[in-house]
Structure formats: C-alpha cells, structure tokens
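According to Swiss-Prot, the feature Cu(2+) binding site maps to His24, His115, an assignment based on experimental evidence. According to Swiss-Prot, the Cu(+) binding site annotation covers Met63, Met66, Met69, His72, Met75. For His24 to Phe, Swiss-Prot lists a mutagenesis experiment annotated as follows: Decreases affinity for copper(II). Experimental mutagenesis is annotated in Swiss-Prot for Met63 to Leu, with the remark: Decreases affinity for copper(I). Among the sequence features in Swiss-Prot, the mutagenesis site His72 to Phe is noted as follows: Decreases affinity for copper(I). Recorded in Swiss-Prot as a mutagenesis result, His115 to Phe carries the remark: Decreases affinity for copper(II).
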Amino acid sequence: MSILNKAILTGGLVMGVAFSAMAHPELKSSVPQADSAVAAPEKIQLNFSENLTVKFSGAKLTMTGMKGMSSHSPMPVAAKVAPGADPKSMVIIPREPLPAGTYRVDWRAVSSDTHPITGNYTFTVK
C-alpha cells in the first residue's frame, strides 16, 4: 500500500471517529408518551440521548384542540421549562392544571456539538 493510500485511509478513520463523537441529541422517551391519552400531568418530561446544553435547549407547550370546539386556535400554555434531574432531560411544568384537550410539545435540544435539533409530538389530556 502506498504512503498516499495509507494517509487517506488514516485520515478517513480519524474523521469517522470524530464525526461519531459529535452525535446529535435524539428524543429517546417522554412522559406523557407521544400520541398517548392521559390524565392531566403535573409535568412533561423529555429524555434525550445526550447531555443537554441548558442555555440553548428548551421547549414549549401548545394546546391545539379542545373537546367540543371544532375550530380551536392553537393556544400557548404558560409553563416553566427546567433541566431535569438527569443532564439528558428537561421538564415542562404548566402553571395551571391542563384541561382536557390535545397538546403539542415543541422542543429544541442542543448538546456539546452545538447543533440544535428540533422536534415535536402530541398527546391528549382526558
């Protein structure tokens, strides 16, 4: 194998290791779970695959539907967003108990690689 081929192979291996170390955070689980129907939760917990950079991560809660109202406009829900007990989690704590309806959680997660990853999911309060 020529020196050039060895250098290219070594460079490729180094880059592969570097890129695998820069994994983006993924939402691993949530409470309540996506598409679930639950009693009004006191908090919503989001659990990610990586430690979060709190300063740049966050979430918001929106009520997207209310029983008996066919044309309910989305309404932001007043809530506090805080780091979870685990550095890979965050919690959303609504200021008031959630009334029956459908809700969307929009989240933004940033880990040590500094790339923001966003997503959302819905759940229903019975």
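In case you wondered, yes, glycine gets a Cβ from its N, Cα and C as well.
DSSP gives Met66 (Cu(+) binding site) a strand state. Sequence-distant neighbours of His24 (mutagenesis position) (same chain, 6+ residues apart, CB-CB distance under 8 A): Glu50, Ser111, Asp113, His115, Ile117. Ranking the recorded positions Met63, Met66 by other CB atoms within 10 A of the CB puts Met66 at the bottom. The CA atom of Met69 (Cu(+) binding site) is located 12 Å away from the CA atom of Met63 (mutagenesis position). Of the chain residues outside the Cu(+) site list Met63, Met66, Met69, His72, Met75, Thr64, Gly65, Ser73, Pro74, Gly101 have their Cβ within 8 Å of the site's Cβ mean position. Between the binding-site residues Met69, Met75, Met75 has the most other Cβ atoms inside 10 Å of its own Cβ, all protein chains included. Looking at His72 (mutagenesis position) and Met63 (mutagenesis position), their Cα atoms lie 9 Å from each other. When other Cβ atoms within 10 Å of the Cβ of His115 (mutagenesis position) are tallied across all protein chains shown, the result is 12. Met75 (Cu(+) binding site) sits 5 Å from Met63 (mutagenesis position), counting Cα to Cα.
Take the CB of His72 (mutagenesis position) and look out to 10 A: across all protein chains shown you find 14 other CB atoms.
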